[in-house]
Each structure stands twice: as C-alpha cells, then as structure tokens.
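Q: Swiss-Prot feature annotations, pasted as is:
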BINDING   Gln52, Gly54, Arg76, Phe80, Tyr85, Asn90, Arg107, Arg111, Gly118  3'cADPR binding site
MUTAGEN   His29 to Asp  No longer binds 2'cADPR, partial loss of anti-phage defense activity
MUTAGEN   Arg76 to Ala or Glu  No longer binds 2'cADPR, complete loss of anti-phage defense activity
MUTAGEN   Phe80 to Ala  No longer binds 2'cADPR, no change in anti-phage defense activity
MUTAGEN   Asn90 to Ala  No longer binds 2'cADPR, partial loss of anti-phage defense activity
MUTAGEN   Asn90 to Glu  No longer binds 2'cADPR, complete loss of anti-phage activity
MUTAGEN   Arg107 to Ala  No longer binds 2'cADPR, complete loss of anti-phage activity
MUTAGEN   Arg111 to Ala or Glu  No longer binds 2'cADPR, complete loss of anti-phage activity
Amino acid sequence: MEIKNGLCTQKYTKVYAEDKEKWKFNAPHHFIVGKADCEDEYIEPIEYVNFQEGPIKEYGINGVNNEDLILMVITRLQAFQDSPYKCRENAMAITKLQECLMWLGKRTLDREVKGIEGTSEI
C-alpha cells in the first residue's frame, strides 16, 4: 500500500508498506521507497527498509528500529548545518527529532522499570 501524508511531497519518491492485513505486531515492518514516476503496480525500488519484527528478546535482532532511522536523519541534517546549507528549518527539525528520541527513550526506560523491555508484555 502507498503511504501518503499531506506534509510530504511525492514529487520524486513514494513510500510503500505491506498491506494492513499482512502486518505483524500491529504495525507495518517492510517499506519500499520507489520512484514517483512509476505506476503503483510497477514500483521501481530505490531502497528497502525492514523494521524489527517482534520483541528482540523473543525474536532476536531482525531489522532496524525507529531510533536508528531518526538518528540517521539527525546526522544528515546536522551535516547540512555544519555546511553552507545551514538554515533555521534544519535546526528546528533536528530539535524535534531529538525530542522524538527522548520520548522513545522514555518509553524504553518505563518498560525497563517494569521488567518488560524487549518482550511482548504490556
């Protein structure tokens, strides 16, 4: 299925994920970034992104996690900030992405305190 968001342009690329009925653990795990000028049934992949499927303690490490991708984007934007391409918008995006990491880290810490981090327990 194609992933759409009103805040993202799809002028050059489109993002796809498996259909909802194929989701495991309540979320999509497999994404394709494809060229926007292709028909949906003929996606020309640029890159594949596979997220962790299931808790690590139960399934081992089998994909990237949210924090990995956020860290990549922060690193990329920070490199632009250290160049002539520095701008307010990049600085704001970095701040918000760092905030994302903080909240995801808090979720992890809360689960560690409960003794359920890395498991499917709620």
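Cβ atoms are placed via backbone N, Cα and C, with glycine included.
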Q: Which whole-number value in Å describes the distance between the Cα atoms of Phe80 (mutagenesis position) and Asn90 (mutagenesis position)?
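A: Between the alpha carbons of Phe80 (mutagenesis position) and Asn90 (mutagenesis position) there are 8 Å.
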Q: When you look at Gln52, Gly54, Arg76, Phe80, Tyr85, Asn90, Arg107, Arg111, Gly118, which the record names as binding 3'cADPR, what is the longest CA to CA distance in angstrom?
A: 39
Q: Can you tell me the three-state DSSP label for Arg107 (mutagenesis position)?
A: helix
Q: In whole Å, note down how far the CA of Tyr85 (3'cADPR binding site) lies from the CA of Arg111 (mutagenesis position).
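A: Distance between the two Cα atoms comes out at 39 Å.
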Q: Within 10 angstroms of the C-beta of Arg76 (mutagenesis position), what count of other C-beta atoms is obtained when all protein chains are considered?
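A: For Arg76 (mutagenesis position), the 10 Å Cβ neighbour count is 12.
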Q: Is it possible to get the count of other C-beta atoms within 10 angstroms of the C-beta of Arg111 (mutagenesis position)?
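A: I get 16 for this one.
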Q: Please determine which of the mutagenesis positions listed here (His29, Arg107) has the lowest count of neighbouring CB atoms within 10 Å.
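A: The mutagenesis positions His29, Arg107 were compared, and Arg107 has the fewest Cβ atoms within 10 Å.
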Q: Give the three-state DSSP assignment (helix, strand or coil) for Arg76 (mutagenesis position).
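A: Reduced to three states, the DSSP call for Arg76 (mutagenesis position) is helix.
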